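What Swiss-Prot says about this one:
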- Leu48 to Phe: In strain: PI 247087, allele pot-1 (VARIANT)
- Asn68 to Lys: In strain: PI 247087, allele pot-1 (VARIANT)
- 74-79, Lys106, 124-125, 174-179, 219-223: mRNA binding site (BINDING)
- Ala77 to Asp: In strain: PI 247087, allele pot-1 (VARIANT)
Amino acid sequence: MAAAEMERTMSFDAAEKLKAADGGGGEVDDELEEGEIVEESNDTASYLGKEITVKHPLEHSWTFWFDNSTTKSRQTAWGSSLRNLYTFSTVEDFWGAYNNIHHPSKLIMGADFHCFKHKIEPQWEDPVCANGGTWKMSFSKGKSDTSWLYTLLAMIGHQFDHGDEICGAVVSVRAKGEKIALWTKNAANETAQVSIGKQWKQFLDYSDSVGFIFHDDAKRLDRSAKNRYTV
């Protein structure tokens, strides 16, 4: 599914739902007498009332986190600067949060903004993440906003064939540009990881090569860690 299509998928086709609520019709068999008023059916009126209050649940609950790497040297332990911001579990709550937070181009230098499945912390030490790894994409400064949104939509909309492998994503703002990383939980599962990498590129219409680094390699070798998979 193309990136723009995913955004449309997260909206609601009210016309189709109204048609279903009205019994699938749409045509009036009998002509109206002059001055006659068509009364709204009880089914349609009931549907319209529900549409205002009913929320559309996601496959998983997700949590937004914020971190500022420039403060880490002053912390007693790595990760203590992480802040849990907001947890959402419906389409409506996602948009409510997304529309009221800074997008990557507006974040301060050194900021890391995360969106992870609920109860998974964006740290290597988290039990779900411990044996995983990351796919990474690079962007020029101020150019990652749309790709970040489409990454979020692909994750929370369960667009990946191996969506259960995904832990979350993070956008990092640095002096040289911005990076988006997609975290997965089982780095050794090459078939799943390669599938995720290929689909991610497709969703974002991203043409450059992207690489996958194991968390174990990153912990041991830091910036010297090499890509295990490339797509």
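Residue positions begin at 1 at the first shown residue.
Cβ coordinates come from backbone N, Cα and C, glycine included.
Every residue here is the original one, so none of the noted swaps is modelled.
Features per Swiss-Prot, on structure.
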{"residue": "Asn68", "record": "variant position", "CB count, 10 Å": "16"}
{"residue": "Lys106", "record": "mRNA binding site", "CB count, 10 Å": "11"}
{"residue": "Arg174", "record": "mRNA binding site", "CB count, 10 Å": "14"}
{"residue": "Gly177", "record": "mRNA binding site", "CB count, 10 Å": "14"}
{"residue": "Lys219", "record": "mRNA binding site", "CB count, 10 Å": "12"}
{"residue": "Asp222", "record": "mRNA binding site", "CB count, 10 Å": "8"}
Cα-nearest neighbour of Asn68 (variant position) within the listed binding-site residues, Lys106, Arg174, Gly177, Lys219, Asp222: Arg174
